[in-house]
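**Student:** Just lifted these from Swiss-Prot, have a look:
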- L173 to P: In strain: OE1-1 (VARIANT)
- G177 to A: In strain: 8107 and OE1-1 (VARIANT)
- N229 to I: In strain: OE1-1 (VARIANT)
- G269 to A: In strain: 8107 (VARIANT)
- G305 to D: In strain: OE1-1 (VARIANT)
Amino acid sequence: MSVGNIQSPSNLPGLQNLNLNTNTNSQQSGQSVQDLIKQVEKDILNIIAALVQKAAQSAGGNTGNTGNAPAKDGNANAGANDPSKNDPSKSQGPQSANKTGNVDDANNQDPMQALMQLLEDLVKLLKAALHMQQPGGNDKGNGVGGANGAKGAGGQGGLAEALQEIEQILAQLGGGGAGAGGAGGGVGGAGGADGGSGAGGAGGANGADGGNGVNGNQANGPQNAGDVNGANGADDGSEDQGGLTGVLQKLMKILNALVQMMQQGGLGGGNQAQGGSKGAGNASPASGANPGANQPGSADDQSSGQNNLQSQIMDVVKEVVQILQQMLAAQNGGSQQSTSTQPM
């Protein structure tokens, strides 16, 4: 029948081709739209990432949050434009670095290094004081109008002696620690009492075997570790205080004597003649005295310079004494009663 022929698929090739073409076109159209949307999204994300990177670079390298650029609400620049991200005071890294930089160097510096630095400054000041006592190269310092106002010979001797002793101690400390004669025991485990002074000492590797000290005195292992008899550290009666403690105590005595000398006679080291430095200008000059010392005002200028230099010396001495007190207390477990300088 004709009805059967109409229902046969083989008799409808045109309808089948139409349906296939329609389905194919619909699928291609839908796929191209999805691809276009994905491409647009990809381009937007690339633009957003570029903007975030540029904002991070302009903010000084605060790129910690750039990885979170694709925000859910599309506002990817919110994190980059946040004032707190660009505020240096709220940046934890630089802030901690600044705090470290602002800490007083004296608190971070090793006490021994601080002590040696102050002693070097003190040596320079004392040398300047000695040079000031010798105007025009007069070794005896009698040049202020012949009035002996400075008492140069006596004062120079006191300062020169203190300077020499301080330089000796500075050399001991800089040469591997005080008590170098037995400092080797610190490494070999023999420096039980004064082990703190043994680091870097002369003959440290042979400390337990009795390594040679500074002047050749052998350290007899645990028995004589830290002995400073060979390091010129006990010539003032402090032989019983071995190692670093003895040297620090000797330095304390030297500084106390220096302070007393300066308090009694200043940098001149003696009592001025009647009339003081102002009257020295008209006094008859001694033989070999500097002619410039008789000019009006020269004695006043020298006195002003001496007072300024003396003030600087006293300031450094006070700082040295503070460090010495701390180091002596640490050496003796806080039981050491060290002598402090008298106030100016």
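Here, residue 1 is simply the first one shown, and the rest follow in order.
Cβ coordinates come from backbone N, Cα and C, glycine included.
Keep in mind the model shows the original residues, not the substituted ones.
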**Student:** Residues with Cβ closer than 8 Å to the Cβ of G305 (variant position), same chain and 6+ apart in sequence?
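**Tutor:** Once residues fewer than 6 apart are set aside, G305 (variant position) is near M132.
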**Student:** Counting only residues 6+ apart in the same chain, whose Cβ is under 8 Å from the Cβ of L173 (variant position)?
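**Tutor:** Residues satisfying the criterion: M112, L115, M116, L119, V247.
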